[in-house]
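J.: Have a look at the structure that comes next, please.
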Amino acid sequence: MAQTAYLKVTRIAMRSASNLSKRRVEELNSGLGELRQLLSCVVCCQLLVDPYSPKGKRCQHNVCRLCLRGKKHLFPSCTQCEGCSDFKTYEENRMMAAQLLCYKTLCVHLLHSALFGELAGMRPQVARELVPRIKLPPKTTQEFIREGSNISDTFDIFLPQPDLPFLKDMPTSLPAETPPTSAVTTPELPYDHHLNISDIEAEAAATAEQGHFSPLPLLPTGSRMGMLSHAGQIVIATESSESGFMDQAWTDQVDLSGTVSVSKYTNSGNNFAVSYVMPTSATTKFDPQELQIGQVVQMADSTQLAVLAAVEETVETSTQLTVLSTTVEETVETSTQLEVLTSAEEPNEISDQLANLQVEESDEALVEETVEEAEGTSIPSEVVAEHMEEDQHLDVHTSQSPTQTEMEEAVEEHVATKTQLGHVQTELQDAESLQKDFEDAKAAAEEAKEKEKDLHAISAELQKEDSDEPTLKRKRTRTLKASQAAKIEPVPSEVKTKVQSGKGALRRIRGKDKEEKVKPPKPKCRCGISGSSNTLTTCRNSRCPCYKSYNSCAGCHCVCCKNPHKEDYVESDEDDDLEDFEMPKDVPEPMTQSEEPVVAEPRQEENSMAPPDSSAPISLVPLNNLQQSQHPLVLVQNEKGEYQGFNIFQGSKPLDPVTVGFTIRVQLQHTDGFGSLPQYAYIMPTIDPPNPPAPSLSPPPPPAPDREVIEPPAKKFRTSRTRRGRANFSALDTVDELVSGGSRSNSAAGDRSSATDNAHSLFEEIMSGSDDL
């Protein structure tokens, strides 16, 4: 249906507006409205975007991809696609997408044709049918044409774009597309083709009746498909705006004998040409009789282009010459300025140059830069001598200057040079003083190094003596070491006071002072790399310095470290200074266990405090974060089987878990390399529940009184009371007696008058017994 409506509208749109009757214009108006309905979404009533159609339906009620689940505005409602509302019932319709591109091209053609003016003020009149359709928005036909020409064409997004810069500004078109033509601009074909224009087409081109003979493309002008593969024709339109309203067609003839074909795109590889109407007063070298409408001219033979190119070259060369001349003049000026400044034999030129420098600010900046480059980073004595000679020449020749202004300027320059020399001399003196201070500081640093070497030798001897002694002797040697360091401390302070005047030397001395404060390195653990046959036992013999000093192994290379000492007496170098002032009075002796020798070694902070009171109760303090534990860690298992961290205290003093009896110790794994989790933790042994007390010999308690349970009386059934046990009744032995009324004779029921009485009495007996149930 949409293709049929498109073909009907296209046949009318390809005709000339001057030959169309009013009825044809109305048909075009109604056809555009019908085509707009068929190409619209039945949900949003706009032109389709990514059209989808119902599967297996022929109603052709298309929707946009984003409107699949929306409410359809069809009047009347469609019974075929009423239940279609998801991607399972809709499928993509690419034919409708191509139809939309054709509709866009049609609207672009109508927008630039004379038919657009004929449709001014008209609204599309759609015939009322019983077919379900949408209602068009309240717009005019011209507004619908503008809407169709502005359809966003997304099909050429992923196509290759032209790489050359001049192709980006070219109007995009397809090889088969023919743009609107006019008397001023006519399209041309490539050079190897010739355009055959009939008389009707020439008349239409001259009277501005464009396009009724040209084929209409199937893709819009915005598409760039095939741009690089095919050398398409260049389209040049007079204006991109829509054509206005015209009361009647333009029938005036235009003289096209003076047209000149000039290349539009000189950078392109193809020799395209466009015909322009030149004014009669224009002087051209072309013969007007030789050129016709649409004639192709090869631009390689054109002389005007050569003239233009030559003019451009001359202009470029002239600008280059001017630039070169200015640069040469500037270089000459700078060179003359440098020569004047460096030569001391021409003082008159120096004074003239100084006068010019004060007038021209740009030249003054250049001179300052050249002077700074000439001086360099260091100022030798030869430069100072040259400045002195220049000062002498200035003093001699200032009287010879012809004008008073030059004399004053020379005097000012002389004063400036003197001040510069004074600054240079002061800087040299400062440098000499800094060098002297640096030499003094260097000598002091060497003396400090020698003393430090002596200190290293003394500490090594003390460590050898301390190898077989207990922990207390080790601490005494540290006090001696600290006293030796205290004696040497005043030396770098004196060095600092000497070198406060210098700048760079002071920084070097400060760095050396820090190096002097560094204490000698502790002996490294060589466990695992000592070359012994059994590397698993090297951590527990006398060859391990860490084991001998009752410390944990530092940098151990063993397969499995067997050193039982997992805590150091002194954790950092700062604790050595604290030991000199705070010595513990009582040091607890280490406790040994049968399973594994574990030494309880309290930290320096615990040693500095008084021993805990033995009478104080022992308490466990829970920890929220195990990494914040500053004391030995104790793990206690709760009722859920989970372990929780605690610190053990006696009063306010921390305790070592070994002293309490916690002998089970586990190694903790560090999942985070930046944490401070303790290496080992002690597990609190599980406390067995107390045994039940033994039974006492006291008499057993009296038994509990029995509770009387009141139960409802059992259902009593009436016992079978024989008739013999009752008065005036005899037992009925057989059924015959019951039927015969109690007679023992074999007689039928009703033979005697007392049969009914007996039956009544029996019934009353049965009913009276039901009261006892």
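Cβ coordinates come from backbone N, Cα and C, glycine included.
Sequence unchanged from the original; the noted substitutions are absent.
Below, the features straight out of Swiss-Prot:
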| type | residues | note |
| --- | --- | --- |
| BINDING | C41, C44, C64, C67 | Zn(2+) 1 binding site |
| MUTAGEN | C59 to A | Abolished E3 ubiquitin ligase activity and incorporation in the MSL complex |
| BINDING | C59, H61, C78, C84 | Zn(2+) 2 binding site |
| MUTAGEN | H61 to A | Abolished localization to X chromosome and incorporation in the MSL complex without affecting the E3 ubiquitin ligase activity |
| BINDING | C525, C527, C539, C544 | Zn(2+) 3 binding site |
| BINDING | C525, C546, C553, C556 | Zn(2+) 4 binding site |
| MUTAGEN | N534 to A | Reduced DNA-binding |
| MUTAGEN | R543 to A | Abolished DNA-binding. Abolished DNA-binding; when associated with A-526 |
| MUTAGEN | L633 to A | Weakly affects interaction with Clamp |
| MUTAGEN | E639 to A | Impaired interaction with Clamp |
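Context for these features, please: burial, neighbours, distances.
T.: For C67 (Zn(2+) 1 binding site), the same-chain residues 6+ apart in sequence whose C-beta sits under 8 angstroms from its C-beta are C41, V43, C44. C67 (Zn(2+) 1 binding site) falls within a helix when secondary structure is assigned with DSSP.
Taking all protein chains in view, 18 other C-beta atoms sit within 10 angstroms of the C-beta of C59 (mutagenesis position).
Taking the Cβ of H61 (mutagenesis position) as reference, residues of its chain lying under 8 Å away and at least six apart in sequence are, in sequence order, V42, S53, P54, K72, L74, C78, Q80, C81, P132. DSSP assigns H61 (mutagenesis position) to coil, not to a helix or a strand.
Cβ neighbours within 10 Å of C525 (Zn(2+) 3 binding site), excluding its own Cβ and spanning all shown chains: 24.
For the recorded site, R543 (mutagenesis position), the DSSP three-state label reads coil.
Reduced to three states, the DSSP call for L633 (mutagenesis position) is strand. Counting every protein chain shown, 22 other Cβ atoms lie within 10 Å of the Cβ of L633 (mutagenesis position).
The Cβ of E639 (mutagenesis position) lies under 8 Å from no Cβ of any same-chain residue at least six residues away in sequence. Mapped onto three states, the DSSP output places E639 (mutagenesis position) in coil.
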J.: Can you give me the Cα-Cα distance between C556 (Zn(2+) 4 binding site) and C64 (Zn(2+) 1 binding site) in Å, rounded to a whole number?
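T.: C556 (Zn(2+) 4 binding site) to C64 (Zn(2+) 1 binding site), Cα-Cα distance: 73 Å.
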J.: Near the Cβ of C64 (Zn(2+) 1 binding site), how many other Cβ atoms are there if near means within 10 Å?
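T.: Around C64 (Zn(2+) 1 binding site), other Cβ atoms within 10 Å: 19.
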J.: At the level of the C-alpha atoms, what whole-angstrom distance separates C59 (mutagenesis position) and C84 (Zn(2+) 2 binding site)?
T.: 12
J.: Which residues, in sequence order, are found in the same chain with Cβ within 8 Å of the centroid defined by the Cβ atoms of C41, C44, C64, C67 at the Zn(2+) 1 site, excluding those residues themselves?
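T.: Counting only non-site residues, the set is V42, V43, C45, Q46, L48, V49, V63, L66, G70.
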J.: Would you please pick out, from the binding-site residues C44, C527, the one with the fewest other Cβ atoms within 10 Å of its Cβ?
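T.: Taking C44, C527 as the binding-site residues, the minimal 10 Å Cβ count falls on C44.
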J.: Measure from the Cβ of C78 (Zn(2+) 2 binding site) and count the other Cβ atoms within 10 Å, all protein chains considered.
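T.: Total other Cβ atoms inside 10 Å, all chains included: 19.
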J.: Do you see any of the recorded positions C64, C84, C546, C553, L633 whose C-alpha is within 10 Å of C539 (Zn(2+) 3 binding site), and which ones?
T.: C546, C553
J.: Taking the Cα atoms as reference points, how far is C553 (Zn(2+) 4 binding site) from C525 (Zn(2+) 3 binding site) in Å?
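T.: C553 (Zn(2+) 4 binding site) and C525 (Zn(2+) 3 binding site) have their Cα atoms 6 Å apart.
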J.: Give me the Cα-Cα distance between C525 (Zn(2+) 3 binding site) and C546 (Zn(2+) 4 binding site), rounded to a whole Å.
T.: 6
